[in-house]
Amino acid sequence: MSTPSIVIASARTAVGSFNGAFANTPAHELGATVISAVLERAGVAAGEVNEVILGQVLPAGEGQNPARQAAMKAGVPQEATAWGMNQLCGSGLRAVALGMQQIATGDASIIVAGGMESMSMAPHCAHLAGGVKMGDFKMIDTMIKDGLTDAFYGYHMGTTAENVAKQWQLSRDEQDAFAVASQNKAEAAQKDGRFKDEIVPFIVKGRKGDITVDADEYIRHGATLDSMAKLRPAFDKEGTVTAGNASGLNDGAAAALLMSEAEASRRGIQPLGRIVSWATVGVDPKVMGTGPIPASRKALERAGWKIGDLDLVEANEAFAAQACAVNKDLGWDPSIVNVNGGAIAIGHPIGASGARILNTLLFEMKRRGARKGLATLCIGGGMGVAMCIESL
């Protein structure tokens, strides 16, 4: 499936820890920052953007259409539209696919697409329209309810990871080893400055002065198997999934500027890469973490590629269990997967992660001179999404 859509520029904020650096920063402010960054990196004026599409899973309490808020805060004129979409963890990558489709149909020539999320600012709420005459009432944690709980079986995403671990016979040791490797790779990448080009600094204003956030704060330096082994199972007393071999609760944003090949050629712009294909596929919600398996196969088929053609892969690490299952089933070379660590180390701001891994993939492909790459994520509710990228 060939399209005329190419990625001209990409950027992300650092990923913040839960109640960390971005604890009081609304998602649309993070989104505005990455929109501004990709416009600057591409040399495109805000007034030239046709539309902004941003994934977000937890918009409750942020006001009408946070994507529109982000766009206008970034200087995109009111004549250009903006909207948000929600495909849970796949939102950021699906937003890019939607932007690609807008360009492919001729409805737009320049799109900014990506994702943003503040898990820290997701509110607790209660339905009080009917009134509470007396006694206590229940508050709902919207982050847990809307972002992390399976709507069909009523259990946490961590339980779906336990299901995958059992089905794929993945031991605690295997999951912990995967998680430690992710942390160690991310630590090495951070110390080596490999994330600096993709991260745009964000200034957090405070009473004691401004703080510039320009480095991922969730990465655990010095992670070891011994420290990982001390953690208790988080979702099943007899289980294998822990806080250490699962991704975190995080805040962040990422975006890409998409343009038609004709428009890029007219402007004389050298793109980061071309979107060759994409796919999204449904699976059993009980094992939602396996979604990248059929989604990746379908995206590769549409691209006319084979797994062996891939130079780099960014496969989101919602849980070590599902990441190990994906790696085993697809059989790709593990040395090309998440070479700078994944979400277990960097973090998983759910609505932004799809754009974050695409961003990381594009910059690492450029750094290595890699030709073909694939980005993929599992999605709550039983889905997967994948995208094939080719350098130009």
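Including glycine, each Cβ sits where the backbone N, Cα and C put it.
Copied over from Swiss-Prot:
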| type | residues | note |
| --- | --- | --- |
| MUTAGEN | Q64 to A | Slightly lower activity |
| MUTAGEN | C89 to A | Loss of activity |
| ACT_SITE | C89 | active site, acyl-thioester intermediate |
| ACT_SITE | H348 | active site, proton acceptor |
| MUTAGEN | C378 to G | Loss of activity |
| ACT_SITE | C378 | active site, proton acceptor |
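The Cα atom of Q64 (mutagenesis position) lies nearest to that of C89, taking the recorded positions C89, H348, C378 as the candidates. The Cβ of H348 (active site, proton acceptor) has C89, S247, G248, L249, N250, N316, E317, A318 as same-chain neighbours under 8 Å, each 6 or more residues away in sequence.
For the mutagenesis positions shown (Q64, C89), fewest C-beta neighbours within 10 angstroms: Q64. For C378 (mutagenesis position), applying a Cβ distance below 8 Å and a minimum sequence separation of six or more within one chain yields C89, G90, M288, G289, T290, G291, P292, N316, A318, Q322, V326, G384.
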